[in-house]
Structure formats: structure tokens, C-alpha cells
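*Asks:* Next up is a structure, given as C-alpha cells.
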Amino acid sequence: MSRKQLALFEPTLVVQALKEAVKKLNPQAQWRNPVMFIVWIGSLLTTCISIAMASGAMPGNALFSAAISGWLWITVLFANFAEALAEGRSKAQANSLKGVKKTAFARKLREPKYGAAADKVPADQLRKGDIVLVEAGDIIPCDGEVIEGGASVDESAITGESAPVIRESGGDFASVTGGTRILSDWLVIECSVNPGETFLDRMIAMVEGAQRRKTPNEIALTILLIALTIVFLLATATLWPFSAWGGNAVSVTVLVALLVCLIPTTIGGLLSAIGVAGMSRMLGANVIATSGRAVEAAGDVDVLLLDKTGTITLGNRQASEFIPAQGVDEKTLADAAQLASLADETPEGRSIVILAKQRFNLRERDVQSLHATFVPFTAQSRMSGINIDNRMIRKGSVDAIRRHVEANGGHFPTDVDQKVDQVARQGATPLVVVEGSRVLGVIALKDIVKGGIKERFAQLRKMGIKTVMITGDNRLTAAAIAAEAGVDDFLAEATPEAKLALIRQYQAEGRLVAMTGDGTNDAPALAQADVAVAMNSGTQAAKEAGNMVDLDSNPTKLIEVVHIGKQMLMTRGSLTTFSIANDVAKYFAIIPAAFAATYPQLNALNIMCLHSPDSAILSAVIFNALIIVFLIPLALKGVSYKPLTASAMLRRNLWIYGLGGLLVPFIGIKVIDLLLTVCGLV
């Protein structure tokens, strides 16, 4: 659920944007946009000419020249207004985040445990590694990891989602964000950042976008626009000697008007606004992008790597069955599985403990009282377990346990292989339990594929995007779930190294890869991916490696991220097509008007039957300014997007924005010409 959306033309934002538009008239600000800088120079030049004409220092129609000059300044102001309005919307979103930051005190613990003595210190003095206690009603003072306890947390100030979430030590839900509120119970938190480096601080800095850099495609388009501007500038400059040689030299004011109408001012004036609005729309989806480059890359993505758990399935795998090996009692298997899971804080581990209680009334035992050593799960070993007395119990993936058994001189039973295959073919995940070198049996973990996910993958396939499911399950389980979900491919028994290798393989083929992640083990792959969406509930390492953060911690959001990225690219392309098509119509308005006196044959091009040369030129300049304002909503909201193939989208946009770009100026210029004539202004 997103926070409240701003109205497109919020009155306070419009007023502020108008002020900023005037401030941006300074040369330093204009220089950043070469196309509009040419318009700015033309405005300055025609203003000087108008003043000279009015004072009698130059011959000519001072009123006409002043009208042209005024509308050129308005053109620059409208372009500035579009950019300022987009920036203002982003800053307003940043200000809403700043409201989350509150001056508060924290209870800094002297020892890293609940009940230890605490000192009351200002929250902004907490450093990385400090341990704090937060209880019901408290604001979490820093970003960190829960090391003890569990609590219900209200994260609506950050995510906009009203439903509270559970944060607890261990597992995937241990990360907390400063500025959120504890609703119940208590947490002991280890701060993971220093002051000024919190997630909220980085969010605000990213959203404000003060250092927004142009993306590669934006730079390429700017170079194209500069090239077109130079071509039209040279062409316009050569027209004066031609007209002078014909005996009726065209005025500098008319030449400036011609140049401004021919260069791509529409897209030139809206280009920055489109980029800023793309990042703003991403925030509207509760995704923070670190740069416009990340948003743009999302639009070019053609491979999606999707974690099975939480993205394709509901992500709440639960132990559903104990399947003992031949010669092993089911209760013996359940007892060993529970012992191996006593210190396992993952949902799967806890479900194993609960299932053993339910089936055989095996009460949970304390690891410390048993004088046992817990062996945590790692991405490399893909096992966890416990060492107690002379017993060494492990649970983990089939391959990991097989290697463990063989390394200890044992043999992996064929009947267990059959049981593993049976569980996997049912779409469940098999975990194998072993004591020493003796395999005790299999635990079945069951998950459910999300409703409607198959249809979404079909849409992505239609857009030319390949979907790849990433899972730690064995190949049989992965194949069953992949077939049910409708993904194009899958990577089974995935390790961090395998994910990284797969991304590099696709990139070597010239593809752009997007993925999501939330764990420290995802960080290398997130850093390598072109679009890397880290979950807000994930670890600090994952957030730092990604170039986007999903505040809702919803892995399925990756599909929406791609949608927004493609919409931004389509908006830029559509308005570029519209802008260039505009020039053709303006050519038919100004060229006959400017040169008909010198070359009467050009009257044949006056297909719009405009009233007079002056009205034709002024109408084209007015239209050139007004079209920027009319297109601001489209630049900010983005063009309508549908999941189509690239060729189908190109045809659609050429018809709508190419043909529209030709017809709209003909109609608009003719209407303005009629109004000027009826009102006696020309």
C-alpha cells in the first residue's frame, strides 16, 4: 500500500514551481539544457532588438518583435516550470519522509542482553555497534538487526502500509528501520549504521535527487537533440543571405522565431521532467531508486531472476511430514529433526519443532541446558544442526547431506533417494536428516504457488522478458514448481556463486538482468545485476548492494518496477516522436510566411491559409510555447502502457504520437491564427 499520492497540479507545488521557474532563468541553470539555452539566447536577442526598435535605434515593427520576444521567454519559463514541478513533487515526497524523523532518546544497553543496565542517550548520538532496547510505544532510534526478542512493528511511516509487521531475532525478519514504532513486546537491537547514514537519511537524499545525473539514454538523446539544433542553426543562418540577395532581407526576429520553432524544444523542455517523474513514480510504488540510471535500466530489462520463496510461492514453507528411512522409527527421526532445529529461528526450523511436538509430544528443549553446540546454516554448507554429547545431527538439502555422509565414510540409502524424489515430484521441498553418517529420513516442507502469478509471467513473456526462478530446492522440486508457475527457466540448488555466474552468463549474451534479494548472501548477485531490488526487511548488506529498495518488501514488485521503467522509456520516446513530427507542421507555417515576399512561389506551401506573415510566425511561436504546458501531465504521469512486443509498441506509438505530432500543430496554429486575426492583434 502506497502513501497518499500528490495531485498532479497541487496548488502549493504549482506556486513553488512558478517561483523556481523564474529562478532557473539564470544562464548557469539554462546551460544544462543546450536546446533550451538556444531559446534563452534567442529570447535575450529579440528583447534587445525590441528595445532598440522601440527607441528608434533600429527600423522595424517593435510591437511584433516584442510579442515574439515575450512568447520566447514564456517558452523558456514553461520548460523551467515542467522541470521545477517534477522536482517539487519529489521534494514534497522527501519532506513527508523528513516528518518521520523525530528527535528522540534511546535506551542504550551496557550489555547486549535484555534486562541489562541502560543509559538514556539522544538517538542521534548512537553509533554502529551500539545496543538499544525498545519497548511497546517506542520509536526505533536507528537502523539495525534484532538480536533478541520479537515484536509487532508499525512501519507505515516508511512504507505507507497500515498493517503491522513482525520483527524478531534470527531468520529473514530481523532487520528494523529507524523511525518505525514498536506496537507490542520488546526488541534488543544492534545499530548497523552511524548518524546520517540511516536508511531514512539515504531515502531522503535519494528522493530529493539534488545530484540527479543524466542516464545513458538521456545523454544519447540530448546529443541527438544538440545535433538537430546545430543543423537547424546552420540552416537558419544561411537563409539570411539568400533573402538579402533576393532583395528583401528577413529580420533577425523572424529568423530567431524560425529557429526556435524548428529545433526540438518540446522534448528539450520536458526531458528533465520525464527523468525526475520516473523516479517519482517509482517512489509512488513504494520503491526507492538510487538513480535515474536504475529506473532506465528497468525499462530495458529482458531477464528477470525471481526467488521462488515469497515471489512465486507464498513463502511460508511449513514442515508437513516426517518420512523415515528404512529401519528408522518415525519418532526417532522427529526427535533428531527437532534437536537439529532447536536454535534454528527460521520459520521452517520452528515449524519442524512444532510438528514434532504435535505428532509425538516432544517438548522443546533448551540448547544451553543441553550443553550443545548449534551449527548455523550457511549458503556454502546448506546445512544446519547440533552437536550434543557424542551425537552430530545435521539437516539440509539432499546434495549437502549426501556429501556430508560420504565425507564421514557413510552411504546414502537408495530408499531415501526414492523418498526424496517422491516429495520433490509433489512440489514440496525435501530436507534430509542425518546423525553421524546414518541417514534417518526426510522432512517434507510444503509451499503454495501464488494465485495469478502464471498469468503475470505470460504477460512478461509477451513483452519479450524471460523469467528464471531461483531456488535452493533440488531439480525435481524446482521443475515441478516451475511448471506450475509457468516460468521460462529455473536454477535449482542455487548458491550465491551460482546466481552470480548465471547473471554474468546472461550479461555476456548482451542481456540486462533484474533480480531481488534480501540476504547478505544475495549481495554479490545484487551488486552484479543491472537492476537490483533489495527488500526493506532485508539485511544492510543487501540494501547497500542493490540500486533500488522496495519499502513493502514484496519480491513480486520487481514486475511493477520493470513496468515503470518501460513506461518512462516509452514516455521519452513518444514525446521525442511527437516533438520532431511537430517541426514538420511548423515548417509549413513559418517558411512561406518568412520568405513569400522574397520568393512568391513559396505561397504554394501555405496550405493552412494563414492570415498574414506576421500572424503565421506569431501563431507558430505561441503554439510552440503552449504545447509544452499541455504535455506536462503526460510527462509526469507517463504514457499509457500495455504489455506488447517491441514492434507492436513502436507501431502504436508512431500512429498515436507520430501522426498526432503532425496533425495537432496544423490544427493548433490555425486556431491561434484565427484568434489573433479576430481579436485584431496582427
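Residue 1 is the first one shown; counting continues down the chain.
Heads up, the Cβ atoms here are built off N, Cα and C, so glycines get one too.
What you see is the original sequence, not a version with the noted changes.
Model, not experiment: these values are computed from the prediction.
Okay, these came from Swiss-Prot:
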MUTAGEN   ASP300 to Glu or Asn  Does not affect formation of the phosphorylated intermediate
ACT_SITE  ASP307  active site, 4-aspartylphosphate intermediate
BINDING   ASP344, GLU348, PHE377, THR378, ALA379, GLN380, SER381, ARG382, MET383, SER384, LYS395  ATP binding site
MUTAGEN   PHE377 to Ala  Loss of ATPase activity
MUTAGEN   PHE377 to Tyr  Slight decrease in ATPase activity
MUTAGEN   SER384 to Ala or Thr  Decrease in ATPase activity
MUTAGEN   LYS395 to Ala  Strong decrease in ATPase activity
MUTAGEN   ASP399 to Ala  Decrease in ATPase activity
BINDING   ASP518, ASP522  Mg(2+) binding site
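What's the neighbourhood like for each of these?
*Replies:* The C-beta environment of ASP300 (mutagenesis position), restricted to residues of the same chain at least 6 apart in sequence and closer than 8 Å, consists of LEU512, ASP530, GLY565, LEU569.
Sequence-distant contacts of ASP307 (active site, 4-aspartylphosphate intermediate), defined as residues of its own chain at least six apart whose C-beta falls under 8 angstroms from its C-beta, comprise MET469, ILE470, THR471, THR516, GLY517, PRO555.
Counting Cβ atoms from all protein chains shown, SER381 (ATP binding site) has 16 others lying within 10 Å of its own Cβ.
Cβ neighbour count for PHE377 (mutagenesis position): 17 (other Cβ atoms within 10 Å of its Cβ, all protein chains included). The DSSP secondary structure for PHE377 (mutagenesis position) is coil.
Taking the Cβ of SER384 (mutagenesis position) as reference, residues of its chain lying under 8 Å away and at least six apart in sequence are, in sequence order, ALA340, SER341, ASP344, GLY349, PHE374, VAL375, PRO376, PHE377, ARG394, LYS395, GLY396.
Here the Cβ of LYS395 (mutagenesis position) has 27 other Cβ atoms within 10 Å, regardless of which shown protein chain they belong to.
Over all protein chains present, the Cβ of ASP399 (mutagenesis position) has 15 other Cβ atoms lying within 10 Å.
Taking Cβ-Cβ distances under 8 Å and a sequence separation of 6 or more, the neighbours of ASP522 (Mg(2+) binding site) in its chain are PRO496, LYS499, MET515, ALA534, GLY538, ALA542, ALA545.
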*Asks:* When a 10 Å sphere is centred on the Cβ of ASP518 (Mg(2+) binding site), how many other Cβ atoms does it contain?
*Replies:* 25
*Asks:* Using a 10 Å cut-off, grab the number of neighbouring Cβ atoms around the Cβ of MET383 (ATP binding site), all chains included.
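*Replies:* Taking all protein chains shown, MET383 (ATP binding site) has 21 Cβ neighbours within 10 Å.
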*Asks:* Quick one: what's DSSP say for ASP518 (Mg(2+) binding site), helix, strand or coil?
*Replies:* coil
*Asks:* Fill in the CA-CA distance, SER381 (ATP binding site) to ASP399 (mutagenesis position), as an integer in Å.
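*Replies:* Each residue's Cα considered, SER381 (ATP binding site) and ASP399 (mutagenesis position) end up 10 Å apart.
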*Asks:* Can you tell me how far the Cα of MET383 (ATP binding site) sits from the Cα of ASP399 (mutagenesis position), in Å?
*Replies:* 10
*Asks:* Under DSSP, is ASP307 (active site, 4-aspartylphosphate intermediate) part of a helix or a strand, or is it coil?
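*Replies:* In three-state terms, ASP307 (active site, 4-aspartylphosphate intermediate) counts as strand.
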